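Enquirer: Let me give you the structure first, and then I'll get to my questions.
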Amino acid sequence: MAAFTCTSSPPISLRSEMMIASSKTVSLSTRQMFSVGGLRTRVSLSSVSKNSRASRLRRGGIICEAQDTATGIPMVNDSTWESLVLKADEPVVVDFWAPWCGPCKMIDPIVNELAQQYTGKIKFFKLNTDDSPATPGKYGVRSIPTIMIFVKGEKKDTIIGAVPKTTLATSIDKFLQ
């Protein structure tokens, strides 16, 4: 997994907010996003006393988060599961995820890379566990992200959590013919 560093000093546009005049409490709702090596950095200010906010900004109130999950990998749901996954001629990798899941967002770029790398050899699908809860329940998905590999309709392997690309690739390679 790629390492990244977030800068701890606030952007110039926010430094001026540290010098807010006179009032004890200031109500601001500011959110700015900055790109840091493929990740988004969020600076967020809310209703706090000016001393507290200035102190937080001096400490570097910057939070790093992974990008929203939006991919070219086709979606599968409870109603399309059988036709797309169980009846597929080639091996299938299914990424069980949810939009609110931080680790799912972290592993998303890795799954996308692997989908491109294995194009024509293996099919990749994503299943949103919030929108389609029956299928994850049937396969015992209790934690996300969970990645399952199916061969001829049979579950062959399960990988739980945000794991490195090499771990996923090794698991996938076992089922290629």
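We count from 1, first residue shown onward.
From the backbone N, Cα and C atoms, a Cβ is placed for every residue, glycine too.
Although substitutions are noted, the structure shown does not include any of them.
Dumping what Swiss-Prot says about this protein:
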- 65-177: domain 'Thioredoxin' (DOMAIN)
- Pro99 to Glu: Reduces chloroplast FBPase activity (MUTAGEN)
- Pro99 to Lys: Enhances chloroplast FBPase activity (MUTAGEN)
- Cys101: active site, nucleophile (ACT_SITE)
- Cys104: active site, nucleophile (ACT_SITE)
Enquirer: Across the whole of the domain 'Thioredoxin' (65-177), what does the mean pLDDT come to? Round it, please.
Expert: 93
Enquirer: Within 10 Å of each Cβ, count the other Cβ atoms, then let me know which of the active-site residues Cys101, Cys104 comes out lowest.
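Expert: Counting other Cβ atoms within 10 Å of each of the active-site residues Cys101, Cys104 gives the minimum at Cys101.
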Enquirer: Summarise the domain 'Thioredoxin' (65-177) by DSSP state, stating how many residues are helix, strand and coil.
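Expert: Counts, helix then strand then coil: 36 helix, 27 strand, 50 coil.
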Enquirer: Count the Cβ atoms, other than its own, that fall within 10 Å of the Cβ of Pro99 (mutagenesis position), considering every protein chain shown.
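Expert: The answer is 13.
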